[in-house]
Amino acid sequence: MSEPFEIVAGALGVAGLFNNCVACFEYVQLGRHFGRDYERCQLRLDIAKVRLSRWGEAVQINDDPRFHSSAPIDKSVQLAKSIVEEILLLFESAQKTSKRYELVADQQDLVVFEDKDMKPIGRALHRRLKDLVSRRQKQTSLAKKTAWALYDGKSLEKIVDQVAGFVDELEKAFPIEAVCHKLAENEIEEVEDEASLTILKDAAGGIDAAMSDAAAQKIDAIVGRNSAKDIRTEKRARVQLGNVVTAAALHGEIRISDQTTNSVETVVGKGESKVLIGNEYGGKGFWDN
């Protein structure tokens, strides 16, 4: 029988607890009830993990001796240890809730998604984020766990929201804001297409401002400029100012990395006319009836 969490955790320093905390994300699977939201939810879980690992990288948690004592003297390190323990307990509680659900649920409700179920762009982002965290990680010390599943969106959002809140506290305890923003920029340095950046920006919303901002800035640099000095419409005419990235582009193989400039002086739309000042990527979108 494994030792109680309190005993094992008490023998570890913050660095050891932290690495085990980040590793907890690896054991979480998502149930089929997530449906079409699966990909976005998986990426939100990935981004919460990346943000937590980013804090560890920013404070050099695996190299700074302050984080290796099981009884730290530094007040900020004591606080960090308390917060990391809370995150571990959060996962422990969520796992227990899932286990109770499994006792009463039908077998068909316990089927989980796999990486292969993601669309190409989402799967590539998932793997990229996973590899990024792996490069930052040290070997864990707590007992290896078996995979377990979250079966509803509320449980997942509770985890990512609370992890984000805990990381907020960790970032406040250490003056590393500039470092974290730079690391976030580096994390998406090799992501060059608008569709991938748009997905990242959306998935990071509300849980990782640094990544969301970095993705938004990179999108602005990629898409170029679309402008019109004067736009007038009558009746049911429609004008779209800016690029259109359809669902087909977001979830397909399309890579959008061109920088364009589309500029007009005056647009007058009448009747049923439709005007796009920008580019459209993917199948049906703005022009659909």
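Placed from the backbone N, Cα and C atoms, the Cβ positions cover glycine too.
Here Swiss-Prot notes a mutagenesis experiment, His33 to Pro, with the remark: Converts its specificity to [Het-s].
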Cβ contacts of His33 (mutagenesis position) (under 8 Å, same chain, 6 or more positions away):
Asp109, Tyr151, Asp152
Per DSSP, three-state class assigned to His33 (mutagenesis position):
helix
